[in-house]
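Chemist: First the structure, which I've put down as structure tokens, then a few questions once you've had a look.
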Amino acid sequence: MDTMRQRILVVDDDPSLAEMLTIVLRGEGFDTAVIGDGSQALTAVRELRPDLVLLDLMLPGMNGIDVCRVLRADSGVPIVMLTAKTDTVDVVLGLESGADDYVMKPFKPKELVARVRARLRRNEDEPAEMLSIGDVEIDVPAHKVTRQGEQISLTPLEFDLLVALARKPRQVFTRDVLLEQVWGYRHPADTRLVNVHVQRLRAKVEKDPENPQVVLTVRGVGYKAGPP
């Protein structure tokens, strides 16, 4: 196996859909593994160490939301949910549990691959860059965030969101702009992705999430970085 190939873990109990996903992803150069049971997914993530997890919400053993919550307790692996159009409440629950993005069924293979690639993109040769918002320090190439020497553990997506705000401290970002810059969307998308991840980011970087100083809301517009 080419060790440079990125591995996708597909967690879905629909054999035909899992087979289709495997064919599409392997055709795009990814390695894939398939698990059909939610409770087995946790073991598979530990053993296979995938670069990304495609996670169906409706699973036997343990549902996708619970799988997501447990994974997020100790892993920053990117998670993209697969969900039916009727699952709007579950979409929010999934995002609040730690999913980075979601794809509605039925989806076009190109759309799915675009979402996967957006979450896997990483610039391997980033120049040295240090940013700060208040007393929060961001070492961009090291993907490290600290406050007074104490490291703050963020998922890759939360890190990307914080960096986007910190790089342009005077700019107010609309949710649509953040969806394009951080999630890689090229068309209007679900702004709940932004709202939920701002909440998750604040829970980690703010001293008092109810009175944010690092990620500020500009009412009626969007979000911006707090004062330096």
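Each Cβ is built from the backbone N, Cα and C atoms, and glycine gets one as well.
Swiss-Prot feature annotations, pasted as is:
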type: DOMAIN; residues: 7-120; note: domain 'Response regulatory'
type: MUTAGEN; residues: Asp56 to Glu; note: Complements an lpqB disruption mutant, when overexpressed restores biofilm formation to the lpqB disruption. Acts like a dominant negative to wild-type
type: MUTAGEN; residues: Asp56 to Ala; note: Does not complement an lpqB disruption mutant, when overexpressed causes the same symptoms as an lpqB disruption (antibiotic sensitivity, defects in cell morphology and biofilm formation)
Chemist: Could you tell me how many residues in the domain 'Response regulatory' (7-120) are helical, how many are strand and how many are coil under DSSP?
Modeler: 56 helix, 26 strand, 32 coil
Chemist: Across all the protein chains here, work out how many other Cβ atoms are within 10 Å of the Cβ of Asp56 (mutagenesis position).
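Modeler: Cβ-Cβ neighbours of Asp56 (mutagenesis position) within 10 Å number 23.
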